[in-house]
Structures are given as structure tokens and as C-alpha cells.
Amino acid sequence: MSLEDSLRSLSLDYLNLLINGQAFSDVTFSVEGRLVHAHRCILAARSLFFRKFFCGGSDPSASSGLIDQTGIRVNPSGSPRSSNGVLVIPVNSVGYEVFLLLLQFLYSGQVSIVPQKHEARPNCGERGCWHTHCSSAVDLALDTLAAARYFGVEQLALLTQKQLASMVEKASIEDVMKVLLASRKQDMQQLWTTCSHLVAKSGLPPEVLAKHLPIEIVAKIEELRLKSSIARRSMMPHHHHHHHQHDLNAAADLEDQKIRRMRRALDSSDVELVKLMVMGEGLNLDEALALHYAVENCSREVVKALLELGAADVNYPAGPAGKTPLHIAAEMVSPDMVAVLLDHHADPNVRTVDNVTPLDILRTLTSDFLFKGAIPGLTHIEPNKLRLCLELVQSAALVLSREEGNANNNPPSSTTTTLPMYHHPMNDDHNSSSSSGNNHNIANLNLDSRLVYLNLGATVGSGQMSDDHGGRHGDPAMYHHSHHDY
């Protein structure tokens, strides 16, 4: 066993203590009316706050009290006890979800500071949201950061800062300003620099910023804008290039602002605003990578509405890799996205610069899943979704191949019947009405792919799939790539 495997095993063993609740527990916390069982020795070893808290007195009952907003410990008379006789410590400084994340990090040294994908959240109205950079995800990260600072867990604070720095690049400007305020309050210079530059580039006038930020922060943003403008002018080598360079910079800033406004509109499902930007401001959806962004970060309904505008090329290759939206959807293993793209004539045979098709991506993922038990780069995957994505793309490729064959075999004057791009039962109102179409598609699949489907289903269904840690099983949620190389 390697050192990495040994540490991972140790981490899981400690985490199991927390998961098993009352097993060997000698301290219980009450958070938002719910009991959380823990172990003093682990908390004291991992957090200076808890070490001081538990060493408050020689009498065990003296270490029980209220962890309130000010960090003051109080010993109320008649403190309640849990079922195992251990005194219960009320916690009012953080919420239940954040407290569990904090304990998870203290026990295992690792934690995912992201809400569950597609989970209904009180401050996120987007149905099917991935919660990668929405207001709910930002709020959870900010609450976790505050808790990490409060309980003196600096490693968790640093981890959360990195998470927030990644989130704000795609977050709405309102959420960026929330992070900006938190970074200033908690003296996080790097996060402050990132957020202040994003707010400065947003193009929002000072009077609008003043509604969300203290006046001294607005002044710093304006100072930053002024310095940025002076720096751009000082970089111009010759006077006669001044106006030309200034115009180029202004145009680049304007395009950047357009793209940010477009992304905020897509995040809030406001496709009508995007339509107005296309018609009134000349926004180029392909150059702005609107469809790529929507596939990766928005719901199926938003992607469908964006495609129906008719202003975006569904097969547009983006970035040095040349990935199309269908490549992105295949990497995400998202049947909804794959289906809506194929519905709007996405090409299943389109290739990247490296000569990779969406079908190649799904076949590789399936092969890795079958023969390795896990997919490199993905922490979790739902086999049924992988199988459905593969079926959709392979069926579309097969139909397209037949159409091309018919066109080559028939003279131009002959009349041929054009088959639909593919048939997808997810788009029908009643599954029963599409059973014949499904059977037709599945019958056309080649033997190799059919064996892949059977093996994938049999492996998962029989519970024979295992991993390096003794074959743990569960119903994993699909992992979503938060960044793509396009």
C-alpha cells in the first residue's frame, strides 16, 4: 500500500467515526435543533478553538456550554443531556450544514464545499441547477469560510478561499460584490484583488455600486479603474498610435462587458435579454461561446431556448481544442443536454483538433467505467445516464450515416425520405408512444455497443463493481466538470 493509499484509508476511518454518530462519542452538539455526536480528542487535536474550549475546566461539565456568535462559552444550569448521558452543547454561531462540513474536514482533512447538484436550495430558484457558482453555492462557501475562521481551522479557510476565487469568475456581479465585502472584512487580500478587478470591469457606474457597497469601497473601485486606464495609456509606444490603441482597448472592454452581461442573463434564465443583446447590440453568440457556457452551466430549458433563437451555431468549435457543445455535453454525461443538442442538428461525428468525436468520448468513459471501476477525472457517475448518452449519440451517428449512404446511392432526381436525426424517448409526453422508435434504434446498434450496454447494466445491477477500498457501493450523483479546455 502506497503512502497516499494509507492516508486515504486513515481519512476514511476517521470520517466513519463521525458518520456512525454515537459510536464512542463523548461530546454532543445541538445545532438548529439537531444533535451532532463527536469526539473531543479529535476536535481538540485538529482545532485550537476546541482545544481551549474543552480545557476550560477540570470538571467535565465545565467544558459544556453555549458556543454563541461572540465565541463566549456559557454554562447554563440544567444543560440537557443526550441519550448516552453526554452533556449537549448548543451551537448558535453556525448552521447545521456548515457545522457538518467543518466537522467533516476536521475528521478527514477533505471536504466538498459545494451543494448537492440539482438539490432544491432556498436562494436558488433555477430548477436543475448544478450549484457550481450560483448564489446558493457562493453563500455556502462564504458561510463555511466564516466558520473556518471562527473555529480556527486555517486549512479549511484557505481551501474555501480558493473555491471562492474559482466561483467568482463565473458568478453574477451581485455575488462577486458579496465576496468582495467578505474578503475585505476578513482581510483576504488575494480574494479582494480578484473581486475588485471583476467589479471594476463590470462597467457598473458608481451610483449603482453605491447601492450594494460602502462608499469607501466604491471609491477604491473607481481608483482601480483610473489606474487601469492610465496604465493602458502608458503602454502605448508612440503618440500617433494613441487613439487607435485606445479604441481597441475600449472595444475589447465593451465586448468583455457584453459577455459578462450575457452570462448573467443565462444564469438567471433570461434568454429574452440575450435576444435583445443579439438584435440591438450585435452580440455574436458563437464568439461569446454562449452555447458552450449554457450547456456547461445552465438548464436544458435555457439551452433549448438559446438554440431556438437561431443565432448560434450548434456545431461551433471553441478554443484551441475545437470542442463543440456536444463534446461538452458528452464529457458531462448529461442525457438532457445531449438530447436537446441532437434535436437541433448537432453533428455526432464532428471532431476536435485531436480528432476526437463526442462518440469517442462516451465510448472511452464507458470502457474506463467497465474495466477500471471508476472514471479518471470524475468522482461519481450514473451508469444509466452514461448508457443513455451513448445510445443517443450512437443512434444519431447511425441515422446520419444511413442518410449519407442513401444520398450517395440514389440519383439526384430521385425522391428519398429523410429520416429524423434520431429518436429520443425523453422528449415524448408518453413513453408508450415511443416504444416502437426505441426498439428500432436499439435494433440498429452494432453488436459491440450492445455488449457494452449489457455489461454496464449487468455490472451495476449485480453489485460486482468494486474499487480499491473493498467494493463500496452507493447511488452516486453525476459529477460535473466545472472547467473545460475550450
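Glycine too: its Cβ is placed from the backbone N, Cα and C atoms.
Modelled residues match the original; the substitutions are not represented.
According to its DSSP assignment, HIS131 (Zn(2+) binding site) is coil. Cβ neighbour count for HIS131 (Zn(2+) binding site) (all protein chains, 10 Å cutoff from its Cβ): 20. The feature Zn(2+) binding site is assigned by Swiss-Prot to CYS124, CYS129, HIS131, CYS134, with sequence analysis given as support.
The domain 'BTB' annotation in Swiss-Prot covers 25-115, and the record cites sequence analysis as its basis.
While the structure shown retains the original residue, Swiss-Prot records the mutagenesis experiment SER395 to Phe with this note: In Mstip; defective in stipule formation and leaf abscission.
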Cα proximity to SER395 (mutagenesis position), best match among binding-site residues CYS124, CYS129, HIS131: CYS129
Model confidence over the domain 'BTB' (25-115) (mean pLDDT, whole number): 76
Where SER395 (mutagenesis position) falls in three-state DSSP terms: helix
Assigned element (helix, strand, coil) containing CYS124 (Zn(2+) binding site), judged by DSSP: strand
Neighbour count (Cβ, 10 Å) for CYS134 (Zn(2+) binding site): 25
Least buried by Cβ count (within 10 Å) of the recorded positions CYS124, CYS129, SER395: CYS124
